[in-house]
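To keep things clear, I will list the structure first and then write my remarks on it.
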Amino acid sequence: MRSMNCTTNNTNNTGQNTKNSLGSSFNSSNYTSYRFQTCLTDQIISEAQTWSLSSLFNFSWVVSYFVMGASRMIFRYGWYLATLSLLRIPKWIFFKLHHVQFTLSFWLILFALAVIVFVTYTIMKERILSQYKRLTPEFLPLENTGKSGSSANINAASTQSANAPPAIGSSTTGASSIIDSKKHSLKDGNENETFLSSYLDQFLSAIKIFGYLEKPVFHDLTKNMKTQKMDEGEILLLDSTIGFAIVVEGTLQLYHEVDHSDKDHGDETDHSDTDGLDDQDRDEEDEEEDDDIDNYDTKSCSSNLIDEEDESVGYIHLKNGLGNFQLLNTVKPGNPLTSLVSILNLFTHSMSSYGNSNFPSELSSPIDTTVSVNNMFCSSEQNFSNTDSMTNSTNSFPTFPSSMPKLVARAATDCTIGIIPPQSFAKLTAKYPRSASHIIQMVLTKLYHVTFQTAHDYLGLTKEIMDIEVLLNKSIVYELPYYLKEAVIRKFKTVDKSSGSADLEPKPKNSNASSKLKKPPKAKPSDGIIQSLKIANANANTSSNSLSLKPEFTHHPSSRHVVLGSRDQFNPGDLLSNVPLSRTMDILSPNPIHNNNRNKSNGINTSTSNQHKRSSRSSSNNASVHSKKFSSLSPELRNAQLSTSPLSLDNTSVHDHIHPSPVHLKGRVSPRPNLLPTTSFSAAQEETEDSALRMALVEAMLTYLGVNKSNMSVSSSSIANMSSLNSPQLNEMYSRRPSNASFLMSPHCTPSDISVASSFASPQTQPTMLRILPKEYTISNKRHNKSKSQDKKKPRAYKEELTPNLDFEDVKKDFAQGIQLKFFKKGTTIVEQNARGKGLFYIISGKVNVTTNSSSSVVSSMSKPEQVSAQSSHKGENPHHTQHLLYSVGSGGIVGYLSSLIGYKSFVNIVAKSDVYVGFLSSATLERLFDKYFLIYLRISDSLTKLLSSRLLKLDHALEWVHLRASETLFSQGDSANGIYVVLNGRLRQLQQQSLSNSNTSSEEVETQNIILGELAQGESFGEVEVLTAMNRYSTIVAVRDSELARIPRTLFELLALEHPSIMIRVSRLVAKKIVGDRTVPALTGDPLSIKENDFTSLIPPTKASYSSSLSHKPQNITSGTITFRTITILPITSGLPVEAFAMKLVQAFKQVGRTTIGLNQRTTLTHLGRHAFDRLSKLKQSGYFAELEEMYQTVVYISDTPVKSNWTRTCIAQGDCILLLADARSPSAEIGEYEKLLLNSKTTARTELILLHPERYVEPGLTHKWLRYRPWVHSHHHIQFSLTGTTLMNEGKMHVLNNGALALMDKLIQTEFSRKTQQNISKLLPDSIKNTVENFSSRFMKSKRQYYTPVHRHKNDFLRLARILSGQAIGLVLGGGGARGISHLGVIQAIEEQGIPVDVIGGTSIGSFVGGLYAKDYDLVPIYGRVKKFAGRISSIWRMLTDLTWPVTSYTTGHEFNRGIWKTFGDTRIEDFWIQYYCNSTNITDSVQEIHSFGYAWRYIRASMSLAGLLPPLEENGSMLLDGGYVDNLPVTEMRARGCQTIFAVDVGSADDRTPMEYGDSLNGFWIIFNRWNPFSSHPNIPNMAEIQVRLGYVASVNALEKAKNTPGVVYVRPPIEEYATLDFSKFEEIYHVGVDYGRIFLQGLIDDDKMPYIPGSQETTLNSQVPEFLLHRRNSI
């Protein structure tokens, strides 16, 4: 169209141009050509567009045409086909069939039906009826387990599982990684470490014995430390001038002098005619003791100690007659050379060197070191000579005197020792006295635990230890005046003495004097008794001349008035005993005439006045110290026998020459009236008889403790020490240059290393002398100081807390307030052996016997008294001990000295020989006062070290204190046995590495596994067998938690065996008893030597394949065999769980099962620590407190009730032998909680058990597996019913973040209100029939809350069950196999429930595994009765068995119906979902082993345990074939015993074993066998056929195991009369059930009537009464 327009326009333009003039023709032509070109282009474009549009239209028209045609054709032909197939063809077929007839045979129809039924059944069986086949175990590699977890800590957790091996008798491959990775704690350090790191590690390891040290204290103690290198073979003389020596590198051998003086040791303990000690009442057994052994010549037998195979030298001989030395110990790096007593001497010598000691300095050292330093060693000029000038020739030896130290150390290799000089301890004592007292307290505790406790418990040297108190009583006799004794007796006569003992305690208020004593007033004591004691204490250190004076013996009259001291005149009422008198005391006048004049002036009778005067003078001058026996005393006082001290210089005895004790100088009285101070008393400060008595008792006890006025002033002593330390002489000695003491290291006079830095210098360089001036010498500009102080903040100075009024008078007042007067009747046991010491007793009047228990059992002395009493009380027996008299103590003596020093247990019994009156200071009072007046520890250590005999000193030098951290290895299997170990505190695990014989592995690659032999708790010993037999270690010892041990070196043991053969006999009995005990339970040890003959059960031990059924989970539900956990930690997985409420129930359950138990939370610990709760000493105080609690209680429960980052939570984890992880079983997620992560990071090897808390007694199938799947560090688990009402809402609020605040509250209110109203409306409107129908219909499709049956029987308390399991007192039920005869198990279980007998663990075989599994699942008889009956009906159905028949190649049946019957009973439940612990056994015919199943789907392993050969095919499990467990052990009692069950009820329903003897000759004819069976007149028994022989052959091992189970201790064997029933008589369910019920009732009632029923812990109504409640719930004050 556009082209036409262009043409028209062109024509019009042309006509118009023609009409125009011709002049414009040229322009018109140009314009026409342009327009023509434009129109032509537009025309071309228009034509192209028109063509494309027309083409598109044509294509769409063609497509629509074909689509419409095709659809029409499809519809037409589809309709035709539909009518053809639906109408025409059926119509044609109908008409055709209506006229056609055909015939099919019956067999063809039957065959077609059979094919259809077979196909249908196969489809149904594979799709619907075989759902149980999906419940197969999932096998995952152990290394991939951690990667599949949802938590980020799974890998760390899987690594941690290696640190937590399973229990006794089980094997693990993870534990080997620990032993390989852990460094041997007693070996040398790594060779790749530098010397500096090794030096620091060894040094820090050695000073652990000091406890915690503040940084300034540590700096002052170690800033003068030196190092000394020694070549191999050099000898170091160990005397008091060295200081504290530490082996840093190399090995040193410690030697003790062997001389003939040792043969006189027997006279040391021969205490005859001792004041305060009655030796006439000793038993004749004392004379038969080791006196002959003590006289044994050690030198003559020293050659017997040398082992030819031992590389170490037994003894050495020194030249020039310096003596022979016997090897005591080999000291390795990180251990100190200095003994505990020597450490105490370092502190006490520093004080005594400045005149603060009560004893002469020449007697201060317990080791005789009389060698002069100047004569013994080279001069100082030689010390500074060059090393090149040193020569090792014998000519260069110095000339030694005849006396040598008794201890020397010989360098076994090139070694380096670090030395802290004695001056450092002197400075430390002067500058930080409280820290010094803390160190002394720590060392005293170690001395008591390591030396004394080991000597008492293990070596039986109780007499040697108690000789300390004997010597103390001999050297100090402090007798009270007779009138004070009569005053005490008079007071107690008014008290009711029917109870056998009475006490008079101080009261703050006044009370009747006849019943209670008044509190002493805050006034200074009189000058009578008290001041004469001051004379004794003051004169003890004045001069040696006064020591030789004999005391003045005077007769004490029987007057009863209080001697208040000599005064100018007497006042009216002086004859009254308790009348307060006001007086002024002047200086005591020695002139008696002056006093007589005073008396006469007052008008008093001369005779009476003289009597008072003599009494006053005698009491003031002598203070009743070392007085004679009184002639005119009351009958109660005539038993007091006093004599002079046997250690006086006039009284020479054998003992004084052998073992001089400096404490005999104390208590001497030298009348020095001019030394008495002037003391005035006002009217308000009046003294009574009570106060005088208390002050006299206090001064008597302080005298025994070594405390007097001169050594109890912290200000004077500190000032004197600091002034003396700052003197030029001492500054020169303390300067950091080589002092004379530093060159006492080597007889070659080699230069010592000055410090750590100098040790790296060249040995040829000359030692540099360092001169250091004090900081006070610096005078600097004030501006400079201010600028520095502004730039850098001054560090806070460390200051110790000191008592402001630390005075001797204040000490006496505080002690007097805590003293008590007690009375004990004759025969009363005041303190029991191995019980905690009560305190310090001062005998006022009477006598006491100090005895020890002589038990027939060697281990009884090492066992806890609580355990003996608890076990004996269950059986109605009392432990009988024969008491052996050691010595007797009379009036004026003390008892309980050693146990009261640190408040530890008593080694002896203290029994009242007669009616005895004592003054008593309790342990709590002593601890409080010792902490307040800390200088007393210096005095105690000074006195104690000088009372030790040479034998105890030898033990102290040789015994080694070993500290192990958690997971640290003590020694490994195959190491040389160099000592015996005694566990002082903590817990150890004993592992043994065994090789697995596997035919698939090559000889070069031998698989090994670690078998746990047992665990060692406090008080147990190990290593005796290896030491006695000189063999290597047969096991590896790993610390479960932080532990302390005492090591008895092999050389010391051999030396003691020669000196004391009784020690060898004692240890031999102990080893024999251990071996016999191990052989009684060979399954616990796995020792092949313990297998008896014909014991086929022991030849089939469990292997690791038996536990591979649950994601390679280890056999961690096996509890400890005979292990009882001493400490238990309750730790939640996450916060918000009721830890404290759970712990309270568990502690109460422990008490109900007969265990003395205490629960510790943070409040309890803070209450005990007091003011040390938040300082640096809290850890030290805690460790001692926890060790003490383990001694007192059988079980200590640590309750982690603090946040995860608190120190108390870490302490609970570190202290637990068994850690209970609390978890809410209903929690939707089973992720690792924050507390659990802390547990994994702590690397503890303690046993970990998971506690799943359920509100009802029901476990959802698979719930436990969800918790255990990614927790391989969990050894076992328990299901506990515990209400979580209060904590559930809290947890739900934390989990559902959106529903918080008011929205959550409104949502809950709306839901509860609407649901309640809706239910009410429905119940009103709908009839009951419709409502029930709707509810029943909806319950099938809607998940509603189920109601579970919860039994209310008391004996089924879950906390009692947990307490019995953890304490090793579990009750086990073992059900044997026997087919249909096992239905009687139901009857026996019903009888057990009727008697109220709880069941904690269930095990079974065959039908016993089925019935036991049902009972373990629900723990009630009601729901399992119907299930067992239903299963019996299915098995007895003939049609079901016929449909399960197959071609009898392997078995007669396919096992499908049997599998389905078990699966329908247990469903998807796993064994770990059972409410109580359960196991079953099976026989692995592939590996020829017995397998124990405790994890996995219940139906599979119960089916495996019931797989009777021939009837059922073996169950395939990971390539192995499992058959009935009865072929190996039809009554698995051994496994139950290994799980820690003390009482086991074993029900045997197996067929009777036919033991009829056969007689048929050497050959046998089959026809004669048939004839013999049918011959009624034949006398020959029926010969078994081949099937019977095969059956008997299969049960050979089971028969021997059954006989062994019957003879196992603690097993109650039950066998109902079911012999007449066959194995497959399941149709006789009711009959067999009633047989079991009737027999069970009769059997159990017979046990009760015959008093043979075993003790059932927790069945009694009464619980143990404890003096300390399970919780000390104190409210903590705000900080």
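Note: Cβ is positioned from N, Cα and C throughout, glycine not excepted.
Keep in mind the model is a prediction, meaning the values are calculated, not measured.
Copied over from Swiss-Prot, here are the features:
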- S1406: active site, nucleophile (ACT_SITE)
- D1524: active site, proton acceptor (ACT_SITE)
- 943-1074: nucleoside 3',5'-cyclic phosphate 2 binding site (BINDING)
- 1373-1537: domain 'PNPLA' (DOMAIN)
- S1406 to A: Loss of esterase activity (MUTAGEN)
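Mapped onto this structure are the features recorded in Swiss-Prot.
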{"residue": "S943", "record": "nucleoside 3',5'-cyclic phosphate 2 binding site", "Cβ neighbours (10 Å)": "26"}
{"residue": "E960", "record": "nucleoside 3',5'-cyclic phosphate 2 binding site", "Cβ neighbours (10 Å)": "23"}
{"residue": "A977", "record": "nucleoside 3',5'-cyclic phosphate 2 binding site", "Cβ neighbours (10 Å)": "19"}
{"residue": "Q994", "record": "nucleoside 3',5'-cyclic phosphate 2 binding site", "Cβ neighbours (10 Å)": "14"}
{"residue": "I1011", "record": "nucleoside 3',5'-cyclic phosphate 2 binding site", "Cβ neighbours (10 Å)": "22"}
{"residue": "L1028", "record": "nucleoside 3',5'-cyclic phosphate 2 binding site", "Cβ neighbours (10 Å)": "18"}
{"residue": "L1045", "record": "nucleoside 3',5'-cyclic phosphate 2 binding site", "Cβ neighbours (10 Å)": "25"}
{"residue": "S1062", "record": "nucleoside 3',5'-cyclic phosphate 2 binding site", "Cβ neighbours (10 Å)": "16"}
{"residue": "S1406", "record": "mutagenesis position", "Cβ neighbours (10 Å)": "29"}
{"residue": "D1524", "record": "active site, proton acceptor", "Cβ neighbours (10 Å)": "27"}
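Checking each of the binding-site residues A977, I1011, L1045 against S1406 (mutagenesis position) by C-alpha distance, the shortest gap belongs to I1011.
Reported as a whole number, the C-alpha separation between E960 (nucleoside 3',5'-cyclic phosphate 2 binding site) and the residue listed as 'active site, proton acceptor' equals 54 Å.
Under the DSSP three-state reduction, S1406 (mutagenesis position) is assigned to coil, being neither helix nor strand.
Note on the domain 'PNPLA' (1373-1537): its mean pLDDT in the predicted model is 92. Reported as a whole number, the C-alpha separation between I1011 (nucleoside 3',5'-cyclic phosphate 2 binding site) and D1524 (active site, proton acceptor) equals 27 Å. According to its DSSP assignment, A977 (nucleoside 3',5'-cyclic phosphate 2 binding site) is coil.
When secondary structure is read from DSSP and collapsed to three states, I1011 (nucleoside 3',5'-cyclic phosphate 2 binding site) falls in the strand class. DSSP assigns S1062 (nucleoside 3',5'-cyclic phosphate 2 binding site) to a helix. In the three-state DSSP reading, Q994 (nucleoside 3',5'-cyclic phosphate 2 binding site) counts as strand.
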